[in-house]
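Here's what Swiss-Prot has on this protein:
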| type | residues | note |
| --- | --- | --- |
| MUTAGEN | Ile69 to Val | No effect |
| MUTAGEN | Asp98 to Asn | Changes in the pH-induced shift |
| MUTAGEN | Gln106 to Leu | Absorbs green light; faster photocycle |
| MUTAGEN | Glu109 to Gln | Changes in the photocycle |
Amino acid sequence: MGKLLLILGSAIALPSFAAAGGDLDISDTVGVSFWLVTAGMLAATVFFFVERDQVSAKWKTSLTVSGLITGIAFWHYLYMRGVWIDTGDTPTVFRYIDWLLTVPLQVVEFYLILAACTSVAASLFKKLLAGSLVMLGAGFAGEAGLAPVLPAFIIGMAGWLYMIYELYMGEGKAAVSTASPAVNSAYNAMMMIIVVGWAIYPAGYAAGYLMGGEGVYASNLNLIYNLADFVNKILFGLIIWNVAVKESSNA
């Protein structure tokens, strides 16, 4: 029943949003990327909630969180794509509201995947959450004009690097060392997303605000951000799903 309501709710919501924003120009690469990411987030959300019933109890919460991440992103992309198609402006507020919800949930995923198979201190979650909030707060301040662009960029990078340190060298490394091979593999893959996939975001910030002239930054910024969200949110969830299926089959 829950899955049916999810699908029906999405089907009801889509027509009204699809009608908004006018027609999509074939030459509007950024607009096309908004539509592709919107569709991808919806498909991933349905997939994660359907697959939740196929894994053992200790992995259900992880798949639920994966579905929440893509579901929240789907909802915000419905609005963001409309802002872009109607105005050509960057939907900064919508995007950061989305990130303020989904990035901490990705932090939760790291904690959950470790807690499912080994002992992990709650302090790891608190440290990762603090790093993510510094990263997001500084990024928003720079993009919204509340702080100088370059200092905000540096502070945001510091928050991101702190998270990487904790996962690679700190409590994350200590916790995963006692986990199963499947969890180790998933953890390393998730780390690659944090290191390589999340690097797309500062690249977009730099392309939008630190390089290029007035009037060109919006296209650079949104195309890169859309690509990053597509890869980081959906692939992140698929890694969780993969390890959940493997661990459940071995149980």
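Positions of Cβ are set from backbone N, Cα and C atoms, glycine also.
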By Cα-Cα distance, the member of mutagenesis positions Ile69, Gln106, Glu109 nearest Asp98 (mutagenesis position): Ile69
Ile69 (mutagenesis position) CB neighbourhood, other CB atoms within 10 A: 29
CB within-chain contacts under 8 A for Gln106 (mutagenesis position), separation at least 6: Ile69, Asn232, Lys233, Phe236
